[in-house]
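Report on the following structure.
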Amino acid sequence: MAVTAFNTLKLVSSSLDPIPSVSCSSYSFSLIYVGSPYKRCLKQSCSVRAMTSSSSAASSSSSSFGSRMEESIRKTVTENTVVIYSKTWCSYCTEVKTLFKRLGVQPLVVELDQLGPQGPQLQKVLERLTGQHTVPNVFVCGKHIGGCTDTVKLNRKGDLELMLAEANGKNGQS
């Protein structure tokens, strides 16, 4: 197992053979963190932009596969200061990861292309939650800030560092 400069989130499945539909309730999964030294975002009231489900099948059963994925995403982005949903081969993802490294921030990176069949499913749920179908999909303190272009713009304006400083200040108060 190669060690990278970024922590990754691994998805472990139980009894997932073919890729099921997102709303199938007979499948389950669990998220396992691998070395997560991040400060937790104390702002529990942070909301992720467009966090509504457009799928009536997924919202009709709270125990459905898609609903559990949505819940896991929400939990992940609110419990970690910076989360990047990425793909290892994507140059835009690399640019965003490098930007946070330059800022002295070690984000939680979820490499969707290394999650097997759950990667595309997770990306579909992210699209439903955020309206964004591309990677990187970046969250700061539970708030969806967008992709590479959005993140770079926030950094150029100085807003990204302000968001990170605010998050660190709140984490330091505990």
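Including glycine, each Cβ sits where the backbone N, Cα and C put it.
What you see is the original sequence, not a version with the noted changes.
Under its mutagenesis entries, Swiss-Prot includes C90 to S with the note: Loss of Fe-S cluster incorporation and loss of glutaredoxin activity. Its Cβ placed at the centre, C90 (mutagenesis position) has 18 other Cβ atoms within 10 Å. C90 (mutagenesis position) falls within neither a helix nor a strand when secondary structure is assigned with DSSP, and so counts as coil.
Note: C93 (mutagenesis position) has non-local neighbours I84, S86, K87, V135, P136, C148, i.e. same-chain residues 6+ apart with C-beta under 8 A of its own C-beta. In Swiss-Prot, the entry for mutagenesis C93 to S states: Loss of Fe-S cluster incorporation, but increased glutaredoxin activity. The structure shown retains the original residue.
The domain 'Glutaredoxin' feature in Swiss-Prot is assigned to 93-171.
The number of other CB atoms found within 10 A of the CB of T149 (glutathione binding site), across every protein chain shown, is 11. For the recorded site, T149 (glutathione binding site), the DSSP three-state label reads helix. For V135, C148, T149, the entry in Swiss-Prot reads glutathione binding site, with the evidence type experimental evidence.
Residue density at C141 (mutagenesis position): 23 other Cβ atoms are found within 10 A of its Cβ, drawing on all protein chains shown. Experimental mutagenesis is annotated in Swiss-Prot for C141 to S, with the remark: No effect on Fe-S cluster incorporation or on glutaredoxin activity.
For the mutagenesis of C148 to S, Swiss-Prot gives this note: No effect on Fe-S cluster incorporation or on glutaredoxin activity. The structure shown keeps the original residue. With a 10 A radius on its CB, C148 (mutagenesis position) counts 21 other CB atoms from all the protein chains.
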Expressed to the nearest Å, what is the distance separating C141 (mutagenesis position) and T149 (glutathione binding site) at their Cα atoms?
19
Glutathione binding residues V135, C148, T149: largest Cα-Cα distance, in Å and rounded to whole number:
11
Integer Cα-Cα distance in angstrom, C90 (mutagenesis position) to T149 (glutathione binding site):
14
